[in-house]
Amino acid sequence: MLPKFDPTNQKACLSLLEDLTTNVKQIQDSVLEAILSRNAQTEYLRGFLNGQVDKQNFKKNVPVVTYEDIRSYIDRIANGEPSDLICDRPISVLLTSSGTSGGVPKLIPLTTEDLEQRISFSSLYAPLLYKHIDGLSEGKSLIFYFVTRESKTANGLMVRTMVTSFLKSIKQTNSFLWDSLQVSPHAITTCADTTQSMYCQLLCGLLERDNVARLGAPFASSFLKVIKFLEDHWPELCSNIRTGRLSDWITDATCTSGIGKFLTAPNPELASLIEQECSKTSWEAILKRLWPKAKCIESIITGTMAQYIPLLEFYSGGLPLTSSFYGSSECFMGVNFNPLCKPSDVSYTIIPCMGYFEFLEVEKDHQEAGHDPTEKPVVVDLVDVKIGHDYEPVVTTFSGLYRYRVGDVLRATGFYNNAPHFCFVGRQKVVLSIDMDKTYEDDLLKAVTNAKLLLEPHDLMLMDFTSRVDSSSFPGHYVIYWELGSKVKDAKFEPNRDVMEECCFTVEESLDAVYRKGRKNDKNIGPLEIKVVKPGAFDELMNFFLSRGSSVSQYKTPRSVTNEEALKILEANVISEFLSRKIPSWELHELHSGR
């Protein structure tokens, strides 16, 4: 586990990172020994190790697992059985993962001790930024955080996201460190009404514009959501600043009290300045114009977030985009030691004390090939990865996960001291993703199968399909390309708009709870679009891939297309376009139910 350190002492933090990345093997062996010694008598480990706690028996007898393999244990804990099924410490919260199991968000166990470790881990990044960016420590951060709605299991165990757990763990008595580093008071970020919270965080940021040194949000998609909100609400924000009065619709007590020390008097000069910038024809470089002393944008821009880099670059006006760390609900793992690198070059150095890390070797073309990475998986230790090879992380944690496959694909790009660093390649078998949603090929196929039933009464058939994410506007949305055929030979057909719009809705309604929550509740996913292409378009697509070396006998239409030339072929053949006109259903209980 992380040694105790002073997060305000930059020199001490950097020294700690040097030590951790130098003594990797020793730390990893110690971490595994500590985890096994603590948890050897749990029901889960007892079944494999029979009380033994050595590394050799662990690797030989404890299987590499997916969520489905351990779901029964987590369900039992959620239903009231003791935590010692999997962990010797009490499970304090079940984190809702962005990944799903059967369309339901995975529930990941977390102890209070592990949560505190993750908070400490998060504070390691600021010293790296200060080291690389001159003057950054002279101002504060305007990083937008939001809590999400929580729920409880049948026995009262909290179910919430990692960010919500982080924000709720900071009490009023120890929020002084937060308030010394962040522009927005901690209290405002804990407001359950995201709209009020976002408005007040923006208002704080505008009032303190000359004190903002960095901007951002945990993920690129959420930061763009803030920018879109600013586009819609800047006149009202300017009015509040001009009059010195907060809008009447802001009623949450945490917001009104938090904004009180900022909005103290009318400031017509500042209001006019903001109004002048926001009313210009183009919003290019708006972030740099509104916050002239900002040095960087801090947000995760790797993986599915990479699609938002062009939009962030447009709004930022040349400010560096920094991607801080790599982690998941299951485990926090890596830090970006080179924050000023190009977004396409971001790699994360694994911090060896956060868990025990193994890596499952993966074929580089596994996502395109559509088959399992290897028939006999090869699992290697952290120190034994090879540069240029692709791996799936396998984590063993202090909170009760043992040899758990995270589902990401990482590529080893080098070493910092003795700790390997990785770039993010993608998710195993994910074909579409915009924000926290992750739609797998099977999920998409089932959704399209449900929708195409609506074509049958009209003598139409779905001949083939593929998909992509359109992130040219915000929020992004799914696009599905359909090639239709008629059951009546030589018949000319014009797809009925009502039918096709219902097909769009049926696909959305058939997707998992995380997607539907993003559409209905979070509003960070736009309406799904179906584009009908000319007959023969998919033959052109096949010929394109065959020309690049694919085998005609093994060719399968890719269910998601990212290749620019392939997309040009599809777009050139589009004859009609349809958008979903209804919002799919979603209810809070779906976070931990079977729907």
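Cβ coordinates come from backbone N, Cα and C, glycine included.
No substitution from the list is modelled in this structure, which keeps its original residues.
Straight from Swiss-Prot, the features:
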BINDING   Ser97, Ser98, Thr302, Phe325, Tyr326, Gly327, Ser328, Ser329, Glu330, Tyr348, Asp408  ATP binding site
BINDING   Phe325, Phe332  substrate binding site
MUTAGEN   Ser122 to Tyr  Reduced affinity but enhanced catalytic activity leading to improved efficiency toward indole-3-butyric acid. Reduced affinity but increased catalytic activity leading to almost unaffected efficiency toward indole-3-acetic acid
MUTAGEN   Ser122 to Phe, Ile or Leu  Increased affinity and enhanced catalytic activity leading to improved efficiency toward indole-3-butyric acid. Reduced affinity but increased catalytic activity leading to almost unaffected efficiency toward indole-3-acetic acid
MUTAGEN   Ser122 to Trp  Reduced affinity and altered catalytic activity leading to decreased efficiency toward indole-3-butyric acid
MUTAGEN   Met162 to Val  Increased affinity and enhanced catalytic activity leading to improved efficiency toward indole-3-butyric acid. Slightly increased affinity but normal catalytic activity leading to slightly improved efficiency toward indole-3-acetic acid
MUTAGEN   Phe166 to Val  Strongly reduced affinity but enhanced catalytic activity leading to reduced efficiency toward indole-3-butyric acid. Slightly increased affinity and slightly better catalytic activity leading to slightly improved efficiency toward indole-3-acetic acid
MUTAGEN   Phe332 to Val  Strongly reduced affinity but normal catalytic activity leading to reduced efficiency toward indole-3-butyric acid. Strongly reduced affinity and slightly better catalytic activity leading to reduced efficiency toward indole-3-acetic acid
>> Cα-Cα, whole number of Å: Met162 (mutagenesis position) versus Phe325 (substrate binding site)?
In response: 14
>> I'd like to confirm something. Which of the recorded positions, Ser122, Phe166, Phe325, has a Cα closest to the Cα of Ser97 (ATP binding site)?
In response: Phe166
>> I'd like the Cβ neighbour count for Tyr326 (ATP binding site), meaning other Cβ atoms within 10 Å of its Cβ, all protein chains included.
In response: 26
> Near Ser122 (mutagenesis position), which residues of its own chain have a C-beta under 8 A away, given they sit six or more steps off in sequence?
Replying inline: Phe166, Phe325, Phe332
> Including all protein chains shown, what's the count of other C-beta atoms within 10 A of the C-beta of Phe332 (mutagenesis position)?
Replying inline: 25
> Among the binding-site residues listed here, Glu330, Asp408, whose Cβ has the fewest other Cβ atoms inside 10 Å?
Replying inline: Asp408
